[in-house]
Amino acid sequence: MPLSYQHFRRLLLLDDEAGPLEEELPRLADEGLNRRVAEDLNLGNLNVSIPWTHKVGNFTGLYSSTVPVFNPHWKTPSFPNIHLHQDIIKKCEQFVGPLTVNEKRRLQLIMPARFYPKVTKYLPLDKGIKPYYPEHLVNHYFQTRHYLHTLWKAGILYKRETTHSASFCGSPYSWEQDLQHGAESFHQQSSGILSRPPVGSSLQSKHRKSRLGLQSQQGHLARRQQGRSWSIRAGFHPTARRPFGVEPSGSGHTTNFASKSASCLHQSPVRKAAYPAVSTFEKHSSSGHAVEFHNLPPNSARSQSERPVFPCWWLQFRNSKPCSDYCLSLIVNLLEDWGPCAEHGEHHIRIPRTPSRVTGGVFLVDKNPHNTAESRLVVDFSQFSRGNYRVSWPKFAVPNLQSLTNLLSSNLSWLSLDVSAAFYHLPLHPAAMPHLLVGSSGLSRYVARLSSNSRILNNQHGTMPDLHDYCSRNLYVSLLLLYQTFGRKLHLYSHPIILGFRKIPMGVGLSPFLLAQFTSAICSVVRRAFPHCLAFSYMDDVVLGAKSVQHLESLFTAVTNFLLSLGIHLNPNKTKRWGYSLNFMGYVIGCYGSLPQEHIIQKIKECFRKLPINRPIDWKVCQRIVGLLGFAAPFTQCGYPALMPLYACIQSKQAFTFSPTYKAFLCKQYLNLYPVARQRPGLCQVFADATPTGWGLVMGHQRMRGTFSAPLPIHTAELLAACFARSRSGANIIGTDNSVVLSRKYTSFPWLLGCAANWILRGTSFVYVPSALNPADDPSRGRLGLSRPLLRLPFRPTTGRTSLYADSPSVPSHLPDRVHFASPLHVAWRPP
C-alpha cells in the first residue's frame, strides 16, 4: 500500500505526537527504511517507458525554446554622458580620508579595466548583427544599428577608423593616446596613422621601410592600402585581408581601380620607394567589392567635389532608372541631401592592430519582462567562455542568505538607489578593443546574404552583380517605414561599421566581477564616512539604511552628491523607499528576518498548480523547477534535503515522476514559509559529540550520554548528537567538532534523516570546538566521571566577506587572523 501523506509526515517527525527523539531519529538513518520509502513514493523508478513531459506551466525543457518577440516600435534607451572620474581614488580620499588597501585595490582594478583573452577568434562582418528575427530582418538591422550608434555617441564604444586608429565621443582618459600628439609619438608606435595631417608625409615612408623587413606578403599589403588605412601588420593576418568598407555593388571593379589610382596620387613617391615590385593596378585586388571612401577626413587632399567619383551603394541608386514600383532608387530620390557616409568622433586615438572583423554578434530583445517598450542590446562574446582557450573568470564572494540576513535584518529605514547603465561606467583599456568588436557589414551585404535572391550570392565571386538585384517589395516597404523613423540616417546606417567597446560590455564574464568590485569598494567608503548608517551593494543594486526617515533622507542627499561627484549616474526616478522592509536580491528583509518576495511565492504556487502527478517530467524541466524551489528552500521546514530526489534525477539525466504523496509533501512545505532570522551573538554553553557507537551532551553542568543500537557513520552520529542537544536543551548555539554539521548542509545524509534534522536544527547556530577541548568528548565515549572545565566560546554571527567595520587605515594596518583554530571547514571554504 502506497505511503500516505499523513503517515509520511509522522515518519519525518514533523508531527507533535512522535515518540522520544533518541529512539525515533536514529531509525531515519537506516538505509533499508530510506530505500522502502523511496520505492513507496516512486522516487527510485527512473527508467520509464512513457513519453516525457517537456512543459510544466511556463517551464520548458529539452527540444523547445521560447520564440523571441520582435517589437517594431522599440525605443532605444538614451544613455547619459557617463564619465567616471579618473582621479576617483583621490576624490574618495578627500571624502573619507585615506582608503584601505582593499578599497584602493578594487578601485585600481577598474581604472582602467583590462581584458586579455588567450585566443580571439575573428568572425566576418556578416555575423555582426544576428538574424535573430527572420521575419523582421531589415527592421531589426536598422534598430540594432541605431542602438550601436547611440552607444557610440554616448562614448561607450570606439569606432574603428583604420587598422590602428579609432574615434570616440565624450571626454578622453589619460590612457587613451591621442593621435594629434605630433611626430614624436609616432616613433614609439608600430603604426603610422595620421588622422588630420596630410596624407603622404616622409614620416610614414620612414615607417614603412622600417616595417618592411617583417613583411613577406607584400601583395596583400598594397591591396590593403586605401583611404587612411596604413595597415602594415595586416599582412600577417590572412583573415584580415579585405578592405574596411566592403560592399558588393554594380560598379565594384571600376570604383576599386579608381580608388587605387586615386590613393596613389597622394602617395606615389612613398609607395614606389617602399614597394617597387607591386603594381598599383592589381586585377584580383577587387573581388567585386566597392571600396568606400568615408575613411578620408573631410579636410584631406581629396576635395568635396570629387566625391561622386566613388559613390556608395546607397547613393548609386540616385543615378539609376527605377527597375519597378518597388525600386530602392525611389526611396533614395526622396531626399536631396542624405548626409555624410560616415561620422567621425570628437577624438581620434591609437589602438593596437584591429582587423575589420567582429568577435561577437549582437541582437535586440525587450529591456525586461515588465518593460517591452524599450529594447536592450544583447552582445554575444561567448567565444571567451567556451572551448579549450576559455577564460576562467575571477570568482567573487556573494553573501549567502544567512550572512545577508545578519547584515540587513534590523530596525533601519531603507532606500535603494538605481545606478543607470552601471556596466557602462567602467572604462576599458584601448588594448582590449581588438578582442571586443561588434559591428555590421552594411545593409547591402546583410540583405544579400540573407535574401532568397540567389543571383546576388552567385555574383559575389563571379560576374558583376547588378545594383537592382537588391530591389524587392519587402525591402522597399521596410525601408519606406523606417524612413519615417530614421530619416536620412538610413544612409549612414546602411554603411559597414566596426565598433569596439570603450566601457565594459555585459556579455563578458569579467564584467560582473569588475562591477561587484567597484560597487563594493564605493559602499565600503560610504560606510566608513557614515559609521552610524549602512550601505550595501550587490552589482548595481545599492541600498542605504539609517535609524530614522529624516536621517535616511539627509544620508541620501549626502551619498547622492558624493556619487555624482565621482561621475556615477543615478536614476532619480527609480530611487525606492522601502520603509522598514527592504526588498533586495529577491528577498524581503525586515527586523523579523528574511522571506522570499511575493512574486516568487506566487510563482511557486503557480508551479505546484501546474505540476502533473504520475507523469515522467523531463529532467531539464526538473532543473527549472529545482531552481525556483531551491531559492525558497531555506524558508521551509525540511529545506534543501526535501529536494534531494529531484537533484538525483537531474544528475542521472532521467525523467522524474511526482507521486501524489511527494507532491503533497512539497506543496505543504512551500505553503508555510518560515522567516530565516538573523543570528545573535552569544556564549556557547551546550556541546555535543559522538562516536560511531554513542553520543554525549554537556548542557551547562549537566552531562548526558547514550548509545546507538547499531554503529553509524561518524557524520551521521554527530548530526544525531546535535539534534539531541537542540531538542534537550532548546539552546540555539551549540558547540560541535564536526565540520559537516557546522556547514549546516544536510543533503549528503540519508534522505529522511536530512529532512528531519533540517527541521530540528532550524535556526541553530554552531560554534566549532576542537575535539581535544570538547567537554562532550568524554560522555560520548561513555565516561561521565571526568569533568572538564566548561569553555566560554563566544559566537559571532557571520557576515560573509563583507566587513562592515573596516578600520580606517590611519591605524597601522595588520590583518587579524580570520579563524583562530585549524577548522577544517573554514580552511576548505570557498566563496559561494
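Note: Cβ is positioned from N, Cα and C throughout, glycine not excepted.
Original residues only: the substitutions mentioned are not part of this model.
If you check Swiss-Prot, you get these features:
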- K118 to N: In strain: Latvia (VARIANT)
- H136 to Y: In strain: Latvia (VARIANT)
- D178 to E: In strain: Latvia (VARIANT)
- 346-589: domain 'Reverse transcriptase' (DOMAIN)
- D418, D540, D541: Mg(2+) binding site (BINDING)
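Known features from Swiss-Prot, placed on the structure.
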residue: K118; record: variant position; DSSP class: coil
residue: H136; record: variant position; DSSP class: helix
residue: D178; record: variant position; DSSP class: strand
residue: D418; record: Mg(2+) binding site; DSSP class: strand
residue: D540; record: Mg(2+) binding site; DSSP class: coil
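Averaged across the domain 'Reverse transcriptase' (346-589), pLDDT for the predicted model comes to 85.
Note: the CA-CA distance between D540 (Mg(2+) binding site) and K118 (variant position) rounds to 29 Å. If you count neighbouring Cβ atoms within 10 Å for each of the variant positions K118, H136, the highest count belongs to H136. When the variant positions K118, H136, D178 are compared by Cα distance to D541 (Mg(2+) binding site), the shortest distance belongs to K118. For the pair formed by K118 (variant position) and D178 (variant position), distance between Cα atoms is given as 28 Å, rounded to the nearest Å.
Fewest other C-beta atoms within 10 Å: among the recorded positions D178, D418, D540, D541, that description fits D178. Straight-line distance linking the Cα atoms of H136 (variant position) and D178 (variant position), rounded to a whole number, equals 40 Å.
Counting in whole angstrom, D178 (variant position) lies 34 from D418 (Mg(2+) binding site) by their C-alpha atoms.
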